[in-house]
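Heads up, the thing below is written out as structure tokens.
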Amino acid sequence: MTSIRKTHPLMKIINNSFIDLPTPSNISSWWNFGSLLGICLILQILTGLFLAMHYTSDTMTAFSSVTHICRDVNYGWLIRYMHANGASMFFICLFLHVGRGLYYGSYMFMETWNIGVLLLFAVMATAFMGYVLPWGQMSFWGATVITNLLSAIPYIGTDLVEWIWGGFSVDKATLTRFFAFHFILPFIVTALAGVHLLFLHETGSNNPSGLSSDSDKIPFHPYYTIKDILGALIMILALSSLVLFSPDLLGDPDNYIPANPLNTPPHIKPEWYFLFAYAILRSIPNKLGGVLALVFSILVLMLMPLLHTSKQRSMMFRPISQCLFWLLVADLLTLTWIGGQPVEHPFVIIGQLASILYFTLILILMPAASLLENNLLKW
């Protein structure tokens, strides 16, 4: 008799996705991050749900309600810091997941890749709006600065900003709608993640060699379920350590000061995971140019399949491309550092050079290196 997991309409989907899924036998731990991102998403939705039970999205009480959660709600401090640091863990996994895709040529699955880029945008939007909710100084001024960027759009910019604000400044209407969007977006992210998986399972996973693995597949369970559980345990250990030992390590002290429209903080900066994009934005003196560079810094990922000039899919056997890839990683770390620094010499010029290098590497140097490697191999 056939097992129920292979016949039942719902169980069949789970079976084909997580149990009997044919998986390449040689995928490394870099392939763990998909499942880790799923765990992060579930964790964020659950902790967020419990926070929403106690949070009030009103300018007069938002800051106090977060304080109330931390002081008076049973394990409220734990839920709050799991949610805040869970976002950091989410982005660490996201960046590593995207980096893996770039290194091993996973972007050649175009539908999967493009939905992944949309997911990145959606998660970034969710995180930005979530950062506004505690209504501290950095929440308020971050919201003011970032929403104001839309005023750079010619003709409709100013009207668009006021429409998003729901008034002439960031106020009660803004906070309420940001809470509404912050609540709904994770469910949209979940749906997109489902579509992401759907397209991935149409082609099957890529593998480190970049070659077809049709001749050597193994079932996902038990081999990769146990491997994913190990990855999950390591991630949960790291997150728990962060939450229980130094929960404010990645936060901004200014956010413990209630929002005050009359007092601008000396250095307005977003959370650490947006600093690279913020540095690119600031490196261009023109407002519209900066906004376009900011958007294109993420959107450029969608061009990766078109910029792939190598005859090999993966970078595993391409040393020149490997060097450029790690230069790109170093450049992104430099941009992250610069994004958190004040706008003064020498940080301005370092940021401008790092921004130029970022786009030059992706659009010119990496495709050129791939062509050079093809010639060296006489392909």
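Backbone N, Cα and C atoms are what each Cβ position is placed from, and that goes for glycine too.
In this structure the noted substitutions are not present, so the sites keep their original residues.
Ser3 (variant position) has a Cβ environment of 11 other Cβ atoms inside 10 Å. Annotation note: Ser3 (variant position) sits in a coil segment as assigned by DSSP. One natural variant catalogued in Swiss-Prot, Ser3 to Asn, is accompanied by this note: In strain: Isolate BF-2.
Remark: His182 (heme b b562 binding site) has Gly48, Thr126, Met129, Gly130, Leu133 as non-local neighbours, by Cβ distance under 8 Å and separation of at least 6 in sequence. Feature annotation from Swiss-Prot assigns heme b b562 binding site to His83, His182; the stated evidence is similarity to another entry.
In the three-state DSSP scheme, His97 (heme b b566 binding site) is classed as helix. The heme b b566 binding site annotation in Swiss-Prot covers His97, His196 and is backed by similarity to another entry.
Summarising the annotation, Swiss-Prot assigns ubiquinone binding site to His201 and lists similarity to another entry as the type of evidence. Secondary structure from DSSP puts His201 (ubiquinone binding site) in a helix. A 10 Å cutoff on Cβ-Cβ distances gives His201 (ubiquinone binding site) a total of 14 other Cβ atoms nearby, all chains included.
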Just jot down the residues in the same chain as His196 (heme b b566 binding site), at least 6 apart in sequence, with C-beta under 8 A of its C-beta; none if empty. Thr112, Ile115, Gly116, Leu119
Compile a sequence-ordered list of residues in the same chain as His83 (heme b b562 binding site), six or more apart from it, whose Cβ lies below 8 A from its Cβ; state 'none' when nothing qualifies. Gln44, Thr47, Gly48, Leu51
I need the CA-to-CA distance for Ser3 (variant position) versus His201 (ubiquinone binding site), whole Å please. 22
